[in-house]
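Asker: Features from Swiss-Prot:
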{"type": "DOMAIN", "residues": "393-422", "note": "domain 'IQ'"}
{"type": "MUTAGEN", "residues": "Gln401 to Ala", "note": "Loss of calmodulin binding"}
Amino acid sequence: MEEDSLEDSNLPPKVWHSEMTVSVTGEPPSTVEEEGIPKETDIEIIPEIPETLEPLSLPDVLRISAVLEDTTDQLSILNYIMPVQYEGRQSICVKSREMNLEGTNLDKLPMASTITKIPSPLITEEGPNLPEIRHRGRFAVEFNKMQDLVFKKPTRQTIMTTETLKKIQIDRQFFSDVIADTIKELQDSATYNSLLQALSKERENKMHFYDIIAREEKGRKQIISLQKQLINVKKEWQFEVQSQNEYIANLKDQLQEMKAKSNLENRYMKTNTELQIAQTQKKCNRTEELLVEEIEKLRMKTEEEARTHTEIEMFLRKEQQKLEERLEFWMEKYDKDTEMKQNELNALKATKASDLAHLQDLAKMIREYEQVIIEDRIEKERSKKKVKQDLLELKSVIKLQAWWRGTMIRREIGGFKMPKDKVDSKDSKGKGKGKDKRRGKKK
């Protein structure tokens, strides 16, 4: 899976790193292990390196160049002493062809580069993808041969020899190229910027590789969850298909019942329609006979009405002539009566005018008499009021005189003064008389 990630990243073989190797021991992994939590990978943190450095001194350049040349020689020796087996060569050849094919059509061969690492249970599960590979001609034949060779060897031995040797060769070639470029740069400009750039690029590739591993783990989990969802969806689909089949069978039964019912209804409707047509035909024949008789009656009635119409027309003409004569008579009489009534109306108008003048004179006389009567009444009212006033004044004067006379007598004023000698003898009588007078006044 590591090489698949590198090949998917479209990186050249020179930048593949060699710090992570794959070793498979024991039985192939199961789905339980894939569902577990992925193991944490130690990430080497490389400090930031400046892009440019100051040129080195000549002794340093010579010393470093000697060390690097010695390293290059050792790597070359390692290339010649490394054992290369047949399986390794064939795997490298197949890998190079797979890379070329993936460069042209990456989507059609997603599993070709990982076939040497896929265990047998996983290969059987991904069997539907193999027809896409076999149709590619000669490569498919070689692929099958290589697959047979791989499956004949133990899993640990095959994967370790092939993958490890390939990685060692790639790393050795990469280090040789980097060291050669560094030696050349030291000899030219006394700097080693190419080495720093290679390290920086390798660090970026390494981080990218870790990202690819994380995405691959996430993809595996998503695939497992999607497989579970697919199983659930298949179960639901099968249940739905079963229910739909039952529903279809029920509908078929209903359709058969409806067909039988419709056949019975069609027969009944056909018989009913034939009977209705026969009855309607009889009714139409009977109605036609009645209409013929009615037409004959109407023809005879029309002839009779035409004769009657002629007689009525002659009668109406005679009556019209009589009415015209009577109309002329009445018009003459109307003129005479109108003239006579007009004369009477004129006489009545003259009489009305004379009566109106007489009535106006009478109204004027009546108004004058009314005025005289009103004035007489007013005068009588005044005289009555005056008489009443005089009587009241007379009564008031009499009362006033009586009151004054009594006052003079009581107080002995004027001619009513009594002599002194008679006062003593007649004291008692005087008192009695005074009381009587007072009583009389009160009365």
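Every residue gets a Cβ built from N, Cα and C, even glycine.
Don't expect the noted substitutions in this model, because it carries the original residues.
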Asker: So how many other Cβ atoms are close to Gln401 (mutagenesis position), meaning within 10 Å of its Cβ?
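Answerer: There are 10 such Cβ atoms around Gln401 (mutagenesis position).
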Asker: Over the domain 'IQ' (393-422), what is the model's average pLDDT?
Answerer: 81
Asker: According to DSSP, folded down to helix, strand and coil, what is Gln401 (mutagenesis position)?
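Answerer: Reduced to three states, the DSSP call for Gln401 (mutagenesis position) is helix.
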